[in-house]
Each structure stands twice: as structure tokens, then as C-alpha cells.
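J.: Quick one: the structure is below, questions incoming.
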Amino acid sequence: MPPKRPQALEKLHVEPHDKGVSITDTMTLVVKGEGGVEMRVKQTGIAQGPGSSSAGGQPKSDAVMNKIKFEDLRIGSELGKGSQGKVRVAQHKLTGEKYAMKYIAFDGDSDDMRSALEAELRQVAAVKHHNVVSSYEAFFRDGRLYIVLEYMDCGTMNNLIDRHPEGFSEDMLAYIARELFKGLEFLHHLNMIHRDIKPANVLANTKGEIKISDFGVAKTLSGGDLQTLSAQGSVPYMSPERIQSKPYSFNSDIWSAGLTIAECAFREYPFASLKPKLFELCQAIASGTAKINWDDRETKFSDEFKEFIELCLRPEATRPSATEMLSHSLIQKASNVNPLEAGRWMSRKK
């Protein structure tokens, strides 16, 4: 007898279904994405669907896809909330290794839900890079999608800001910027816009690694498209063209990354006086009147640093790419930082 369908899944379609999100009578989650790519997730892990493959174009074997078993994980306390679900720490019962377990509950077959699931599962299947949080496996159980992620033991940039009231050195800011923009360069080469770069989605660990997380609202451009119109992400970090609902592209992430690095430097949101007033903030960003007043900052920054941030916050037409930002002179200061020393600094408590 097929397993009983949880009440939360009653809105989802049973196969066959021509698009979107569906489940089979054996409780397999089916996500049909753009271009006809189909991704299937079972209770035991990701299963290959028609047209699915790894980044290199070769299907992944069951041994690779199912190397972590759900039953071997002990799920613990909550780490935080992502764009589409909550994240808890999980520990492997046999090895003791820690993971971050993201779980997403379902509320029906909407375009946003399909896009979110496709983005999350695409990361599990294909997005592998030194500056992107790794995804190891996914499970569909009891009406939830569980995704096993790399555990970043120093937390987010928000956590680092809280732990270091003395502030970040400019060398450390350059180091974080270099790693963040390397990750963005990789994603953009995959035709992917992250769309939610902010301090909460840039993570660190004791190895000194900086990685981008949370792909719940990421958008992959296809079919020769270089722009999109869809509105997803966190409003305070959106670029002017996104606030104005204009077509936007990869360098919208550059604006968000610039604000993220500036927030690490200032220990507060760069346009802090406007943040509680969302309408006024949107107006200021859209009109170009939201500016950083460098003279009001207690900490004095180099001309290099100020230029770097201002380049990120240029209008869309003249805003550089991630590759161009990596050639900026500020990035050279990152070589002054030893990754292991960075990891020790990042893990230090107040």
C-alpha cells in the first residue's frame, strides 16, 4: 500500500503533471524546472530524473548521491532561518561530523515554490565551489524537503559583527570581499543571479573560508536571456533597478555585495537611518539619493576602500562585474591575511 499523503501535500498534484511541483503515489517529490529538467527526491535521497545530471554532464551514481542517510543524522538546535525554510544543526551519529540541515515545508504548487525548490536542488546537484556552501544530499519526508548542507562553524557576517565590537581591519574586509566576489564570479559564470546577498547569507568557518549560502531565491538565466524581471530577495539590499521593477542582471548582486562589505566595515546597515522606514528607503535607493556619508564615520577608511564600495553602488549601466571588482587594488590587501589566522579571528568570542 502506498504511504499516506500528509495533509500539507493535498494541494500538490499526483503524477502525471505537466509542470511545477508534484509528488508520485510513492511519495517522491518531483520538481520540473525550466528547460524540462526534472529533479526527484525520495525519502532515501535524491534520485535521478529524466534529463538530470551533474555539472559535468554525467549522471551521478546512487553511491555518490546517497552517501548520507537521514537515519544517521541527529537533528539539534536551530541555527537560523533562510529565505524558504529553517536551518538546524545536525550531527552524524557515527562520525560526529556536523552539518546544517535546512528544511522546507510545502504550501502548494506556486511558481515561487517551484522556483525555490529548483534553485535549492540545483545547488545540491551542480553548484560546487570553494566560496559556495556545499550541499550534500536532500530527502523528502513527511511533507518536508530536507537539504543537508555544509556546517559553517563561525556563522554569518552578522555573527562576526556582533562578536567583534572593535571592528574589522581593512585587510580583513579585503579578504572577505575577495572570497565573496570569487563566489559571485563563479555563480555568474553559471548564469545564476543569487538575488539575496546580505550579511546573513555570507558565512565563515574556522578554516578562514568565506562562503555564499541560501539559494532559495536564486535565478538561473537560460535561453540566451541576460536579464530578468522577477522580484525576490531582501528589499534593503536590492539594487535601484530591482527596486524600480526594471530588468536586472548579474551586477545587481554586486550592489548587494557592496552593501554587505560596507555593513561589515560600519557594523551597521550603510543606510541605517532609513532602514526602519521601508518606503523612504526604497525611494532613496531607487532615486539614487541613498548615499554613504563617509565623513560621518568614526572609523576612517582608505580611499581604496571607499572607491571599492562606491563602484559597487554605481548605477546599473556602469556598475562593474564580479571579475572586474576582483581586479581592484583593494583586493590586493587580502594577501596580507593568512586564512588560518582569519579563522581564529572569526571564531573568537567577545
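From the backbone N, Cα and C atoms, a Cβ is placed for every residue, glycine too.
Computed from a predicted structure; not experimentally measured.
Under the heading active site, proton acceptor, Swiss-Prot lists D196, citing sequence analysis as support. What Swiss-Prot records for L79, G80, K81, G82, S83, Q84, G85, K86, V87, K102 is ATP binding site, and it gives sequence analysis as the kind of evidence. Summarising the annotation, Swiss-Prot assigns domain 'Protein kinase' to 73-331 and lists sequence analysis as the type of evidence. One mutagenesis experiment named in Swiss-Prot is K102 to R, and its note says Severe loss of catalytic activity. In BALB/c mice, has reduced infectivity which is characterized by a delayed and decelerated development of footpad lesions. Complete loss of catalytic activity; when associated with 2-P--V-64 DEL.
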J.: Cα within 10 Å of K102 (mutagenesis position) is the criterion; apply it to the recorded positions K81, G85, V87, D196 and give the hits in sequence order.
T.: K81, G85, V87
J.: Which whole-number value in Å describes the distance between the Cα atoms of L79 (ATP binding site) and D196 (active site, proton acceptor)?
T.: 18
J.: Between K81, K102, which of the recorded positions has the fewest other CB atoms within 10 angstroms in the structure shown?
T.: K81
J.: Around G85 (ATP binding site), how many other CB atoms lie within 10 A of its CB?
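T.: Excluding its own Cβ, G85 (ATP binding site) sees 19 Cβ atoms within 10 Å.
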J.: So how many other Cβ atoms are close to D196 (active site, proton acceptor), meaning within 10 Å of its Cβ?
T.: 23
J.: Can you give the mean pLDDT for the domain 'Protein kinase' (73-331), rounded to a whole number?
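T.: Looking only at the domain 'Protein kinase' (73-331), pLDDT averages out to 90.
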J.: Under 8 Å between C-beta atoms and at least six apart in sequence, can you list the same-chain neighbours of V87 (ATP binding site), or say none if there are none?
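T.: Those within reach of V87 (ATP binding site), by Cβ under 8 Å and sequence separation of 6 or more, are E78, L79, G80, K81, A100, M101, K102, Y103, L149.
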J.: Rounded to the nearest angstrom, how far is the Cα of G85 (ATP binding site) from the Cα of D196 (active site, proton acceptor)?
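T.: The separation of the Cα atoms works out to 14 Å.
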J.: Need the DSSP three-state call for the residue listed as 'active site, proton acceptor' to compare against my parser.
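T.: It is coil.
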